[in-house]
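Some features that Swiss-Prot has for this protein:
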type	residues	note
BINDING	Ala349, Tyr350, Gly351, Val352, Ala353, Gly354, Lys355, Ser356	ATP binding site
MUTAGEN	Lys58 to Gln	Abolished adenylate cyclase activity
MUTAGEN	Lys65 to Gln	Abolished adenylate cyclase activity
MUTAGEN	Asp188 to Glu, Asn, Tyr or His	Loss of adenylate cyclase activity
MUTAGEN	Asp190 to Asn, Tyr or His	Loss of adenylate cyclase activity
MUTAGEN	Trp242 to Asp, Gly, Arg or Val	Reduced affinity for altered affinity for calmodulin without affecting the adenylate cyclase activity
MUTAGEN	His298 to Arg, Pro or Leu	Loss of adenylate cyclase activity
MUTAGEN	Lys860 to Arg	Does not affect ability of Hemolysin chain to be activated by CyaC
Amino acid sequence: MQQSHQAGYANAADRESGIPAAVLDGIKAVAKEKNATLMFRLVNPHSTSLIAEGVATKGLGVHAKSSDWGLQAGYIPVNPNLSKLFGRAPEVIARADNDVNSSLAHGHTAVDLTLSKERLDYLRQAGLVTGMADGVVASNHAGYEQFEFRVKETSDGRYAVQYRRKGGDDFEAVKVIGNAAGIPLTADIDMFAIMPHLSNFRDSARSSVTSGDSVTDYLARTRRAASEATGGLDRERIDLLWKIARAGARSAVGTEARRQFRYDGDMNIGVITDFELEVRNALNRRAHAVGAQDVVQHGTEQNNPFPEADEKIFVVSATGESQMLTRGQLKEYIGQQRGEGYVFYENRAYGVAGKSLFDDGLGAAPGVPSGRSKFSPDVLETVPASPGLRRPSLGAVERQDSGYDSLDGVGSRSFSLGEVSDMAAVEAAELEMTRQVLHAGARQDDAEPGVSGASAHWGQRALQGAQAVAAAQRLVHAIALMTQFGRAGSTNTPQEAASLSAAVFGLGEASSAVAETVSGFFRGSSRWAGGFGVAGGAMALGGGIAAAVGAGMSLTDDAPAGQKAAAGAEIALQLTGGTVELASSIALALAAARGVTSGLQVAGASAGAAAGALAAALSPMEIYGLVQQSHYADQLDKLAQESSAYGYEGDALLAQLYRDKTAAEGAVAGVSAVLSTVGAAVSIAAAASVVGAPVAVVTSLLTGALNGILRGVQQPIIEKLANDYARKIDELGGPQAYFEKNLQARHEQLANSDGLRKMLADLQAGWNASSVIGVQTTEISKSALELAAITGNADNLKSVDVFVDRFVQGERVAGQPVVLDVAAGGIDIASRKGERPALTFITPLAAPGEEQRRRTKTGKSEFTTFVEIVGKQDRWRIRDGAADTTIDLAKVVSQLVDANGVLKHSIKLDVIGGDGDDVVLANASRIHYDGGAGTNTVSYAALGRQDSITVSADGERFNVRKQLNNANVYREGVATQTTAYGKRTENVQYRHVELARVGQLVEVDTLEHVQHIIGGAGNDSITGNAHDNFLAGGSGDDRLDGGAGNDTLVGGEGQNTVIGGAGDDVFLQDLGVWSNQLDGGAGVDTVKYNVHQPSEERLERMGDTGIHADLQKGTVEKWPALNLFSVDHVKNIENLHGSRLNDRIAGDDQDNELWGHDGNDTIRGRGGDDILRGGLGLDTLYGEDGNDIFLQDDETVSDDIDGGAGLDTVDYSAMIHPGRIVAPHEYGFGIEADLSREWVRKASALGVDYYDNVRNVENVIGTSMKDVLIGDAQANTLMGQGGDDTVRGGDGDDLLFGGDGNDMLYGDAGNDTLYGGLGDDTLEGGAGNDWFGQTQAREHDVLRGGDGVDTVDYSQTGAHAGIAAGRIGLGILADLGAGRVDKLGEAGSSAYDTVSGIENVVGTELADRITGDAQANVLRGAGGADVLAGGEGDDVLLGGDGDDQLSGDAGRDRLYGEAGDDWFFQDAANAGNLLDGGDGRDTVDFSGPGRGLDAGAKGVFLSLGKGFASLMDEPETSNVLRNIENAVGSARDDVLIGDAGANVLNGLAGNDVLSGGAGDDVLLGDEGSDLLSGDAGNDDLFGGQGDDTYLFGVGYGHDTIYESGGGHDTIRINAGADQLWFARQGNDLEIRILGTDDALTVHDWYRDADHRVEIIHAANQAVDQAGIEKLVEAMAQYPDPGAAAAAPPAARVPDTLMQSLAVNWR
């Protein structure tokens, strides 16, 4: 069943119900079987799969709370902290713990929680588990911040759940509550109500009514009771008759049926009727059939002493159809079902929540006759008490003295009338059942033998009497309602107001019905006839009043003026005529009694008196109130002009409602005045008549009573008006949608305001954002709340809503910038990499969660709509995308308080960054921020001066303790708006955010992946971590500690202590009045006073003194303003930047960087290699000891520079660049520096030259323009940078750089190094051994070496894009003899250098070809496969990396192959050379032409083992060989001898002797008759053409001969013929020397004849090819004797083999 609980649902309602599909099928079957509608509360979705899995469900004996998070979701944890109560107050947890103990003490068990794999899958899909690694479970729930959970697989394939507190030692099992059998429990399926059909009780009603007697007996008792009742029409007898009539119905519907009680100690925990019990058992039997446990454990909410108020109810009809209904829909549905004969039994013991549900949804349901509603006195008198309480009387209720005041704060009257309402619906059904029973009884009377006609007559009379009583009750009810509504503080709902209106308009009809029915019932009783004549008149007057009231109501309609005037006339006529008619009836009756008759005469004077009475009846205060009400409507019209433009029409609707209310109340006031006047006139006329004073008295009493009734009807009239407007709202989409338009309109109004657009545009500029995402929380308007209250819709709206827009430059743009989930508290920013959005909250962001509203009667005529926020109220989660986002949290609500302002909880913020560089502007809330990738910043600048933060580093995390003292925080609470509507008062709660001041508040933020932290205005303490942090204290006396990493520290205003810690830190200071303590710690640290700080703006500066800083003393003296002085104490600071004023700065003995910035500064470097920069202004710079650098950037002043000791440099590279100059320089160059004359001339854009005095300076760096740099007799470094520079070194070993441009470089005397750089440069070395460094390939430079041994170096050229464009792998082509270097790897290219006087060349990293000249050259190949040729002279060739080719040519040369497989071309006749192969397998080659081997010359004699090579028999021609592996001979007769390594020896032409030596060698004889001896090792021998001889013997290893045909070839083996064993191995011939491991293979001997040798010699014998074949065939007949046998054993060899050996070896 586990696999199918989500499958098989018939519709969306089934799925939403949470009931497993298989169980639900059984429920529908039971509904059909029992002919009853079944209603259920929604099942927790986390319990759905558990029920389907067969988990047991809890009964009423379990009071503990289930869990809605983590692995235990749906179960009932023994530890309340693991339940849905997690995070609640300690006292709540303590009470929950008691509930758990109570459950365990009464038959329940604690069970170790285990889960199935399917359950784990569900938890993942539901988002309750977000990950699992090695059994450890992850989740987003806050509980996982306090607890760790893991699962372990058990032997039965389930997973045991364990937990421990974070940081705890051992895991323990999670225990949940189970039943007595040890099966875990989950929530059961709660039945809300059952509606059985009346047909279920027809038989039981009859037997119950008769109580064992016949129907005839029952009717006889009824007849006798009715006979007794005819003695009078007093209240007691009418009640008695009514009770008799309904006796059977009450029992029939089960309200008095046997109940089942279960007890737990003295507590009544459950009530269930017989029918409910029957249904429950049927449902559980169906559940068992599909593998579930009991799913329903108790009765319905109809018998629950503490019922719930649900927003939705799941309904299964008697036909098996299912649907999901809201409260309002349920009300209508129950009414429809009642009309079809189904009985709904309400709960009599509802508390506040339950009563509200039935007041709003069921109290005025269709099918409940108005006569059976709350205020019927007979109903009230017969209401039984709730359990344990006494029954109130009507009088007690009206006095509000019923003893109910202690119940949950509910007013006594409200609770009592609630019981009446509950009874009203039941008694309506009882009335219908009574009628059925009485009709059945009458028919039974007629059918039974022996029953007289009188019995049938009394049956009819009993029914008639019941109808009379019903009609009378309707009349009494209508009058009671009118009276009740006229009292101050009356309690009534909008539904009651509707009932009242119906009663008022039906008054005339009710009066006639009562008169007719009662007269018929008592027909024949003459003593009552006269009385009812008067009663008939009174009822006729009642009809007139009703008509008058109806006409008055028409005045409230939107009717033409003429129609309203007619209605007013109708009022006067009806009331006047009715009153006169009543008075006439009374007068005539009295006159008849006295036998006196007389006409009615009204004197003119009496009419005048009546007019006076009319004027007196109009109250000035009443008129004033109506006028004020009209003015308020005008104000609402003004509001409507703007709200209507944004789609909300409610203000206009409310204005019209008040105008209609004003008209209605004016009409009632006028009618009342007219009635008083008419009454007075009638009394006067009666007094003048014959009837005299009695008529006047009666008339006065009647008109006074009617006037009171009319005033009482005023409230129903305006209530009907409110109902009419409520219907209008329903017709316009319903209240929820209607009032949401108010929120939308208020949002649009603000979003389109000029002020907001400007503010957001400024924010975008200030934050350097690409757009601003504005989140606006909008509160409903006061006028909308007022309209909702009047129309009874205050519980059908939202008081706040959240809207999101994107703005660019203050204008709204399309797109969905965030995904907002208010219910779950989620904000996801939809941003992409490269964007720079900013998120801000335009209005304070309210708490997350959904709003639930409940309207409850709280006084006589008072209603209160309560609001409650449900869901995840304590946390917002904000998730960023990949952009660089600014998130402003300043206006996020930090606290949630209740209606009394008591703190419920703080609201936390989870902010999850993306890949960008994000900035979070924090507020007072508790924040957890994970910055993710990028460089992220959190700023607390919004905190006040009395607040402080303490930041500590915990590995990758920062913990930020915020101490808020008397701070302002945004707080959300509940406010109440009170609206008086006539006598009705509506108190409507709504969500409201305010800026509140708190005393002391401590919150702790956690920050992860954050690099930058900015403090607030208070005294903060901030400690960094191991990363490169940016820490700013803000205002206040702060303490900053950078920790490890290269940090930037900003103390800000106040007396700060700033510690750099490890790493190269930067301190940003201002010139404030505060003294600070600065400690750089380890690393190279810098203090900067040139950063503009806000505190400087508040100082009126008098003078231009900046700072006096002395790093050696550890002080920085500051003059922030006139007569103000402060000192910063510094230590472990290496670098310091001055202010924008005139500073004095001195370093210490460390390597300092000192920068004056603006102002006329004096800077001393002292010891160490310092960097000094004066900045703008007339500066004096002293380098003193050390190799110092002076950075010059101001060409408009003259500075004084003294380098002092050491090698010092003055650098002008930052002085002139396109961002500085505004016009071409007058002289067309940047600087002219002459160190020999100790000055530097600077050409300014103003055409004025300025000179810097430079002393003791060795080096100069020029500008980007045309410079002239001249050295002195010292070793100078002169760098021209850009422009066409002239650089002259002078004496000394100088380093000259031309930089960009066509430069002229002159080394002059000394061993100079010259770099031309970009451009066509001319470089002259002058005297000395100079070095020319060439770095570009696509230019034409002229290089003149001058005197000395000069070198041109192209090794850096390959690193530039100019080399080998389209010529991949080719370097330079240099020929010193021709004086040309082609730089693109081919001769004749356009990019070449002209060289002269150059002796040495260094090639590139590519393949170069470098040729020397007649001088002694040094040629270096560097990288690549180079070709180096020394030419004449004693040269040095170095191949470098790569497989190089080296040729020394003439002269005594030294050739070094270095790395790679190099090839040396050597002339054997050229003696005295050194050839060193270096790494790799290198080859010496004597084969080339011109190697001294002319005709008649001798061949080469070479020994790699001895390391020499010479002409044959001419040792004086010897050359030294080192690290050479291979050799190639000449065309003569050569002798090539290898060494112990693996050699390749190639004899080429001639009759060569090749000897491999030890190692696995390759010998190639090539042309000629060669002698090849592999010697030791496994060698490959290639004889080639000619008559070749191969030598082999003991100790030679395993050699292979590769013959290719031609010549007469021989193998000579140093062994006896009897030691050789011949065998065929594939196509090869193998010859083995027995007794050894040596073997000789002739490759492909059997493939064809070209691969064979002609003869083999062994000792003094030989064998030819034919003999070899015979030996192979003969030996193939015998097993190989192996290497151990020295010769074939003669004793075992047949004579045939011996004969073959003898015959073939000769």
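Glycine is no exception: its Cβ is also placed from the backbone N, Cα and C atoms.
Each of the mutagenesis positions Lys58, Lys65 was assessed for Cβ neighbours inside 10 Å, and the highest tally belongs to Lys58. Reported as a whole number, the C-alpha separation between Lys58 (mutagenesis position) and Asp188 (mutagenesis position) equals 6 Å.
Within 10 Å of the Cβ of Asp188 (mutagenesis position) there are 21 other Cβ atoms, across all protein chains. All protein chains shown were included, and the count of other CB atoms within 10 Å of the CB of Asp190 (mutagenesis position) stands at 20. Put simply, His298 (mutagenesis position) is 18 Å from Lys65 (mutagenesis position) when counted between their Cα atoms. Within 10 Å of the C-beta atom of His298 (mutagenesis position) sit 23 other C-beta atoms, taking all shown protein chains into account.
Each residue contributes its Cα atom, and for His298 (mutagenesis position) and Asp188 (mutagenesis position) these two points are 9 Å apart. Its own atom aside, the Cβ of Lys860 (mutagenesis position) has 21 Cβ atoms within 10 angstroms in the protein chains shown. Here Asp190 (mutagenesis position) is positioned 34 angstrom away from Lys860 (mutagenesis position), judged by their C-alpha atoms.
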